Amino acid sequence: MAIPKLQAYALPESHDIPQNKVDWAFEPQRAALLIHDMQDYFVSFWGENCPMMEQVIANIAALRDYCKQHNIPVYYTAQPKEQSDEDRALLNDMWGPGLTRSPEQQKVVDRLTPDADDTVLVKWRYSAFHRSPLEQMLKESGRNQLIITGVYAHIGCMTTATDAFMRDIKPFMVADALADFSRDEHLMSLKYVAGRSGRVVMTEELLPAPIPASKAALREVILPLLDESDEPFDDDNLIDYGLDSVRMMALAARWRKVHGDIDFVMLAKNPTIDAWWKLLSREVK
């Protein structure tokens, strides 16, 4: 009845993306980001320090950072810690008391904590649209594309994508920014959405050109990722200015598309703008 303990698996890669029936172009000025149910409770079923979930969180963080930089609204769904039997209704039959048994795990995972200008929607059923103002908020802001990330791919994420489609909102399911009970169920959800209700993409498809054109451009990429109000010098340690490991992993994933040897360890070894520009400005081989 309850969610079982979950095992990590290989996240989908570009060659795993099913044939999309639609070829919708991603339009940032028409899009919104949904971070679906990334609460401690739902993520905890993979255990602590799960590399797969670290990558999923890093990919979501990269998308969120991009959205913040481009004035794309960010929405979260989160189940409440208190849910009456009337509110849960048939969910009790299918999943038992769920999160209500572990109210201390209700918050969104630390590395994706919502900002004050984000919208957190109370989640009551599989679809993020059920008993929520999401459709109205999207349409009032002129948004008709929804980037879907989070857990679980074949339950709430797939249902939300299909519900969005039926409301004339174009869903973009981000294959490597989702997680599921198993790889088979993850891939099933992608196949369904690609063929029935949306477009399936990889994180990298929604992000801009991966390599900054200059050291100044690199600085513009880095500054929004820092917690400190003071700007670092080019040789300052960026970790001292609040750059965390999740954002560093996301940067490594983006830059590795051009320089295949770049990884988290390489960036963390010398986390300065000078050192990173030296890595990025190398001739591509």
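Every residue number used here counts from 1 along the chain in the order it is shown.
Every residue gets a Cβ built from N, Cα and C, even glycine.
Just the original residues are modelled here, none of the noted substitutions.
Long-range Cβ neighbours of G242 (mutagenesis position) (same chain, at least 6 residues apart, Cβ-Cβ under 8 Å): L226, D227, E228. Marked as Mg(2+) binding site by Swiss-Prot on the basis of experimental evidence: D227, G242, D244.
The domain 'Carrier' annotation in Swiss-Prot covers 209-284, and the record cites sequence analysis as its basis.
D240 to R appears in Swiss-Prot as a published mutagenesis result, with the remark: The catalytic efficiency slightly increases, but a 8-fold decrease of the affinity for the S-dihydroxybenzoyltransferase EntE is observed. According to DSSP, D240 (mutagenesis position) is assigned to a helical segment.
G242 to A appears in Swiss-Prot as a mutagenesis experiment; the accompanying note says: Not efficiently phosphopantetheinylated by EntD.
According to Swiss-Prot, the mutagenesis experiment D244 to A carries this note: Efficiently phosphopantetheinylated by EntD. Under 8 Å, Cβ to Cβ, and six or more positions away along its own chain, D244 (mutagenesis position) finds R111.
For D244 to R, Swiss-Prot lists a mutagenesis experiment annotated as follows: Not efficiently phosphopantetheinylated by EntD.
Here Swiss-Prot notes a mutagenesis experiment, M249 to A, with the remark: Unable to recognize EntE and EntF. Exhibits a decrease in the enterobactin production compared to the wild-type. Still able to be phosphopantetheinylated. All protein chains shown were included, and the count of other CB atoms within 10 Å of the CB of M249 (mutagenesis position) stands at 21.
In the three-state DSSP scheme, D263 (mutagenesis position) falls into the coil class. Around D263 (mutagenesis position), the same-chain residues six or more apart in sequence whose CB sits under 8 Å from its CB are A252, R256, listed in sequence order. D263 to R appears in Swiss-Prot as a published mutagenesis result, with the remark: The catalytic efficiency is the same as the wild-type, but a 3-fold decrease of the affinity for the S-dihydroxybenzoyltransferase EntE is observed.
Taking a C-beta cut-off of under 8 angstroms and a sequence separation of 6 or more, F264 (mutagenesis position) has the following same-chain neighbours: S245, M248, M249, A252. The note that Swiss-Prot attaches to the published mutagenesis F264 to E is: The affinity for EntE and catalytic efficiency of the S-dihydroxybenzoyltransferase EntE are below that of the wild-type.
Under the three-state DSSP scheme, A268 (mutagenesis position) falls in the helix class. Taking a C-beta cut-off of under 8 Å and a sequence gap of six or more, A268 (mutagenesis position) has these contacts in its own chain: S245, M248. According to Swiss-Prot, the mutagenesis experiment A268 to Q carries the annotation: Unable to recognize EntE and EntF. Exhibits a decrease in the enterobactin production compared to the wild-type. Still able to be phosphopantetheinylated.
Quoted from Swiss-Prot for the published mutagenesis K269 to A: Behaves similarly to the wild-type. Sequence-distant contacts (6 or more apart, same chain, Cβ under 8 Å) of K269 (mutagenesis position) do not exist in this structure.
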Restricted to the domain 'Carrier' (209-284), the mean pLDDT of the model is 89
Across all protein chains shown, the one of the recorded positions D227, D240 with the most other Cβ atoms within 10 Å of its Cβ is D240
Residues sitting within 8 A of the centre of the D227, G242, D244 CB atoms (Mg(2+) site), not counting those, run L225, L226, E228, Y241, L243, R247
Three-class DSSP assignment, D227 (Mg(2+) binding site), comes back as coil
